[in-house]
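Taken verbatim from Swiss-Prot:
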type	residues	note
BINDING	CYS417, CYS423, CYS463, CYS467	[4Fe-4S] cluster binding site
BINDING	CYS467	siroheme binding site
MUTAGEN	TYR69 to Ala or Phe	Strong decrease in activity
MUTAGEN	CYS161 to Ala or Ser	Strong decrease in activity
Amino acid sequence: MTTARPAKARNEGQWALGHREPLNANEELKKAGNPLDVRERIENIYAKQGFDSIDKTDLRGRFRWWGLYTQREQGYDGTWTGDDNIDKLEAKYFMMRVRCDGGALSAAALRTLGQISTEFARDTADISDRQNVQYHWIEVENVPEIWRRLDDVGLQTTEACGDCPRVVLGSPLAGESLDEVLDPTWAIEEIVRRYIGKPDFADLPRKYKTAISGLQDVAHEINDVAFIGVNHPEHGPGLDLWVGGGLSTNPMLAQRVGAWVPLGEVPEVWAAVTSVFRDYGYRRLRAKARLKFLIKDWGIAKFREVLETEYLKRPLIDGPAPEPVKHPIDHVGVQRLKNGLNAVGVAPIAGRVSGTILTAVADLMARAGSDRIRFTPYQKLVILDIPDALLDDLIAGLDALGLQSRPSHWRRNLMACSGIEFCKLSFAETRVRAQHLVPELERRLEDINSQLDVPITVNINGCPNSCARIQIADIGFKGQMIDDGHGGSVEGFQVHLGGHLGLDAGFGRKLRQHKVTSDELGDYIDRVVRNFVKHRSEGERFAQWVIRAEEDDLR
């Protein structure tokens, strides 16, 4: 009798196991040279010789490490989306992402962002759900000058994209919130100072997202690594460690490691978690290269063991979990701060602003004596340090710019990605559609708005990658081309319902074969929200109702 040999484990490109040979084009690109080195070529060659001089491997690969993607060529609908059409879809202009770690900016930095937009980006500026600012229509010839101006106010595009540590999310009210367990600003600044733009973590298997906050206002459950404020019964204020979150086409919620980390050790523990990902993360398939897949295969117990024994060389302290929140904390409206002054949070529709608006906000801040503004993980902005006597004038000035501190349910709770306007991956219009959808919903649902005592979030994404977090929205829309009923296709969306973070965190319920066209979004939202109001129990949240609702009420 012959005994079968055990199958040989497949090479997943894990460095710690000796698998260093590149297994795909992206890994080959990184092995050929540190992507960060492309900055010198941008400054000394491409900016001087123009777009046509750019090497394709730099253009479609290494430029990402400096926050640069080519934007979508105008005039191509969703039927053109896909790698086969990249040469047609690739415009000679760039999206530039400016990282704003912790979302924190001075008035001077905000003014500089506004000036860059009006001078170099055709007055475009969008606040992303990762506290970044994104420009469009950037020409490579202007990139060095933009970098110089950003550097003058302490901002950068370094590793804003690419297989590296992206912007670190932080609380918009860090250091000033009356509800925070502690202020982790030091840890965010220290991580950026020690590790961003350095070779240690410039070659990770895939993107790597971090959130650090003294309260639960950074969507920590969908980050690769997160530290969330919690009080330990013996050791006092510290942070609870989470790992393995992420959405896209295979969404997973982060899991608690079960460890309490004192503030002073956060940068060290962050670097250790990042090192585990760098060394053990899967590099064979891009679609399975995020940390969440390693966590899924290993489990938390093994991950913690490797983290402690191989990297930290010491055990972590066991700690309690923070109590989950019922609703997103978006900091919209007026809030009292620790320093006795006020914060004013406003809601541009789907994060869309402009250089003109950002400059005008900087002017309003100057008149109110404020030098601090924060972007939020929900595409909002918050101005800090406003005295009571100047509050009404500031709010009136913001209202005049279309930035409402008392927004409707729909203006406050709708998010969208860049969409087909600029993104080469998108099948559908999203952010532009949102500008029309919000006023439509405000008008159509005016008669029942007073009955909505819970938020209903609406997230619109142009493709399956979920930059706008469709799976954790009450109502999520995933862009795709759908059958128009006449043998052709039209821009539309797959519907996800009932996603939620915090208490009862989970992903949306995808309705079988239910899709809506872009033109039908208002009709669909009107219908399902009215069904919710009609059939909900007292105090029931939308996500709770969706679980038990009849499918006909969700269509």
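Cβ from N, Cα, C; glycine included.
Don't expect the noted substitutions in this model, because it carries the original residues.
Not measured: the values here are computed from a predicted model.
What Swiss-Prot annotates, mapped onto the structure for a quick look.
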residue: TYR69; record: mutagenesis position; Cβ neighbours (10 Å): 23
residue: CYS161; record: mutagenesis position; Cβ neighbours (10 Å): 20
residue: CYS417; record: [4Fe-4S] cluster binding site; Cβ neighbours (10 Å): 31
residue: CYS423; record: [4Fe-4S] cluster binding site; Cβ neighbours (10 Å): 24
residue: CYS463; record: [4Fe-4S] cluster binding site; Cβ neighbours (10 Å): 25
residue: CYS467; record: [4Fe-4S] cluster binding site; Cβ neighbours (10 Å): 23
Pairwise Cα distance for CYS161 (mutagenesis position)/CYS463 ([4Fe-4S] cluster binding site) [Å, integer]:
18
In which DSSP state, out of helix, strand and coil, do we find TYR69 (mutagenesis position)?
strand
In three-state terms from DSSP, label CYS161 (mutagenesis position) for me.
coil
Can you give me the Cα-Cα distance between CYS423 ([4Fe-4S] cluster binding site) and TYR69 (mutagenesis position) in Å, rounded to a whole number?
9
Pairwise CA distance, CYS463 ([4Fe-4S] cluster binding site) versus TYR69 (mutagenesis position), rounded so that it is a whole Å:
17
Given CYS417 ([4Fe-4S] cluster binding site) and TYR69 (mutagenesis position), what distance in Å do their CA atoms have, once rounded to a whole number?
15
What's the CA to CA span in angstrom from CYS467 ([4Fe-4S] cluster binding site) over to TYR69 (mutagenesis position)?
15
CYS423 ([4Fe-4S] cluster binding site), DSSP three-state class -> coil
